[in-house]
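Beneath this line is the structure, given in structure tokens, with notes to follow.
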Amino acid sequence: MHLTPHWIPLVASLGLLAGGSFASAAEEAFDLWNECAKACVLDLKDGVRSSRMSVDPAIADTNGQGVLHYSMVLEGGNDALKLAIDNALSITSDGLTIRLEGGVEPNKPVRYSYTRQARGSWSLNWLVPIGHEKPSNIKVFIHELNAGNQLSHMSPIYTIEMGDELLAKLARDATFFVRAHESNEMQPTLAISHAGVSVVMAQAQPRREKRWSEWASGKVLCLLDPLDGVYNYLAQQRCNLDDTWEGKIYRVLAGNPAKHDLDIKPTVISHRLHFPEGGSLAALTAHQACHLPLETFTRHRQPRGWEQLEQCGYPVQRLVALYLAARLSWNQVDQVIRNALASPGSGGDLGEAIREQPEQARLALTLAAAESERFVRQGTGNDEAGAASADVVSLTCPVAAGECAGPADSGDALLERNYPTGAEFLGDGGDISFSTRGTQNWTVERLLQAHRQLEERGYVFVGYHGTFLEAAQSIVFGGVRARSQDLDAIWRGFYIAGDPALAYGYAQDQEPDARGRIRNGALLRVYVPRSSLPGFYRTGLTLAAPEAAGEVERLIGHPLPLRLDAITGPEEEGGRLETILGWPLAERTVVIPSAIPTDPRNVGGDLDPSSIPDKEQAISALPDYASQPGKPPREDLK
């Protein structure tokens with residue numbers, strides 16, 4: 001084949017041409033799709049071997065949208081390899097270490113490293129988006145295989161930004177290169193099997209944000225067969241892309257992609273994203289606060305007319321950027337918000353942004369503060385400045401697992417843990433949204449249907465949560481996220497109450513806006529996996545009692561704060577019961593709207609008992625909570 005100037009620089013930079021002439025490299029071409037569809041052995045003694053990876057150009061030029069899945073199995077026995085895929089990506093295998101390097105800027109490549117668990121065969125996979133308004137990056141991941149050719153370990157899913165030219169090349173006619181890398185073998189070879197490319201396609205839709213909403217999460221595996229089965233098993237969840245890929249068609253385009261049985265326990269699926277221009281904390285916060293795809297904020301160009309992005313995403317991203325630019329510590333968030341609201345005209349652009357939407361600002365800044373605090377705590381040498389631009393590792397966590405830990409090399413990244421959310425259980429009907437007029441398109445019938453589905457999936461109702469409108473939207477659609485709290489350890493967590501009247505008092509704005517208005521909020525229903533109920537405890541002490549902290553630690557078996565446990569006690573002496581969930585437990589909850597309305601004419605008033613629908617009251621019984629320790633102290637939480 002002919003080496004074009006487009007990819008000569010990459011090949012040279014990798015050392016792929018070292019020790020061999022330009023012409024000899026051109027003579028060592030092979031046909032990956034045909035020769036290696038079943039199995040092939042490449043002789044690497046003379047330097048570079050190369051193969052075009054052509055696909056039907058009509059696929060990339062279609063008016064639809066889709067994903068190309070390239071894959072091949074590299075057999076064990078040769079651990080010293082260098083591979084390249086055009087100018088886009090290089091892969092170096094050196095013993096147990098696989099290094100990835102690539103990106104849109106040759107002088108500033110993104111680098112990732114993965115340590116294999118064994119020296120057996122492994123499968124190289126990369127996903128290329130195609131079609132209308134596609135994302136601007138590819139995904140790369142490794143599947144390790146055991147002696148029985150079963151999937152035994154999976155790397156994180158790595159994101160590498162690409163320019164339009166490179167993406168187009170990868171989708172049509174990329175070139176694959178391979179050579180031995182510092183091999184001690186006299187006759188180095190490489191065995192490849194099951195090389196192939198498949199595609200999933202669907203007709204274009206006008207709302208790009210929905211089509212690509214899972215591109216930056218572990219759920220991207222749900223797009224393709226057989227990766228959807230891998231996702232379902234590892235995450236112990238169900239691939240559910242709603243109607244975003246309705247009518248999608250999957251087919252093999254060339255070669256013979258492998259399908260592997262699984263020999264792996266349900267485990268975390270991790271997805272690592274690098275933000276070339278920094279700003280990852282601001283992007284992660286906007287993603288969480290506004291329930292917008294994280295992939296959105298890695299793009300250089302955004303679709304026009306995206307209301308949620310313009311009304312929430314951009315303002316939140318700008319707000320966090322302003323806070324960072326002011327060089328304020330994240331433990332000052334509450335005071336900064338109070339000062340901005342108490343003194344109109346103060347605080348510059350940051351103060352103005354807070355006053356424009358105070359509750360959205362409170363939600364966003366407390367989320368960002370919690371992420372920064374967790375980042376600083378999780379790695380030696382991490383600091384608040386590093387949190388602003390660290391990589392993001394999105395973790396899809398098995399529901400029934402214990403602590404959801406990131407990969408060993410993720411201590412320098414912002415970690416986002418993802419569990420099922422209320423959005424998956426809302427059923428058919430109009431879009432759900434929260435306003436002072438009530439929860440739009442939500443009915444008692446939809447509530448009952450959601451409740452039944454949750455029970456079938458192993459969830460149990462544990463109480464109500466009252467909050468302001470922006471938080472309700474974020475919690476139902478994006479899940480509960482830890483927020484910073486300027487409180488003693490015993491009070492830190494997510495608050496719920498079995499009595500809706502108690503939660504009702506919190507269903508309002510926390511602060512008045514610039515005109516002194518406080519809006520009514522929303523009541524939500526909180527469900528936890530039934531398997532987590534042994535971690536629920538009850539005490540007769542008020543949590544304000546001096547001896548309460550010691551009593552709670554005795555019950556939960558580890559020092560405060562709460563983690564995968566909860567404590568229920570009276571809000572005051574002789575008062576109603578409230579429950580605090582530890583943030584790691586709260587992240588596992590599924591939260592859906594209640595059908596109990598809040599009254600915009602009586603904000604801060606008492607709940608009218610007659611407003612509670614009989615059918616909702618009938619499904620709101622609480623489980624029993626333990627009042628004595630039911631398990632030994634957790635060593636990992638001491």
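Heads up, the Cβ atoms here are built off N, Cα and C, so glycines get one too.
None of the noted substitutions appears here; every position holds its original residue.
Residue environment of Lys82 (mutagenesis position) contains 23 other Cβ atoms, counted within 10 Å of its Cβ in all protein chains. Swiss-Prot lists Lys82 to Glu among its mutagenesis entries, and the accompanying note reads: Loss of toxicity, no binding to LRP1 receptor. 100-fold less cytotoxic, 5-fold less toxic in mice.
Neighbours of Gly479 (NAD(+) binding site), defined as other CB atoms within 10 A of its CB across all chains, total 23. Feature annotation from Swiss-Prot assigns NAD(+) binding site to His465, Gly466, Thr467, Ser474, Gly479, Val480, Arg481, Ala482, Arg483, Ser484, Gln485, Glu578; the stated evidence is experimental evidence.
Here the residue is the original one, but Swiss-Prot notes a mutagenesis experiment at this spot, Arg481 to His: 52-fold decrease in ADPRT activity, 55-fold reduction in GH activity, 31-fold increase in dissociation constant for NAD(+). The Cβ of Arg481 (mutagenesis position) lies under 8 Å from the Cβ of Gln288, Leu367, Ala370, Ser474, Glu587, each of these being in the same chain and 6 or more residues away along the sequence.
For the published mutagenesis Glu571 to Ala, Swiss-Prot gives the following note: 833-fold decrease in ADPRT activity, 4-fold reduction in GH activity, 2-fold increase in dissociation constant for NAD(+). For Glu571 (mutagenesis position), the same-chain residues 6+ apart in sequence whose C-beta sits under 8 angstroms from its C-beta are Leu502, Thr542, Leu577, Glu578.
Arg576 (mutagenesis position) counts 12 other C-beta atoms within 10 Å of its own C-beta, drawing on all protein chains shown. Listed in Swiss-Prot is the mutagenesis experiment Arg576 to Ala, annotated as follows: 2-fold decrease in ADPRT activity, 14-fold reduction in GH activity, 3-fold increase in dissociation constant for NAD(+).
Secondary structure from DSSP puts Glu578 (mutagenesis position) in a beta strand. Looking at Swiss-Prot, the entry for mutagenesis of Glu578 to Ala says: 666-fold decrease in ADPRT activity, 14-fold reduction in GH activity, 2-fold increase in dissociation constant for NAD(+), loss of toxicity against mouse cells.
Sequence annotations record features per position, and here Swiss-Prot assigns active site to Glu578 based on experimental evidence. When other Cβ atoms within 10 Å of the Cβ of Glu578 (mutagenesis position) are tallied across all protein chains shown, the result is 21.
The Cβ of Arg483 has fewer other Cβ atoms within 10 Å than any other of the binding-site residues His465, Arg483. Each of the binding-site residues Thr467, Gln485 was assessed for Cβ neighbours inside 10 Å, and the highest tally belongs to Thr467. Comparing Cα positions, Arg576 (mutagenesis position) lies closest to His465 out of the recorded positions Lys82, His465, Gly479, Arg483, Gln485.
Calculated from their C-alpha atoms, the gap between Gly479 (NAD(+) binding site) and Lys82 (mutagenesis position) amounts to 42 Å. Secondary structure at His465 (NAD(+) binding site), as computed by DSSP, is strand.
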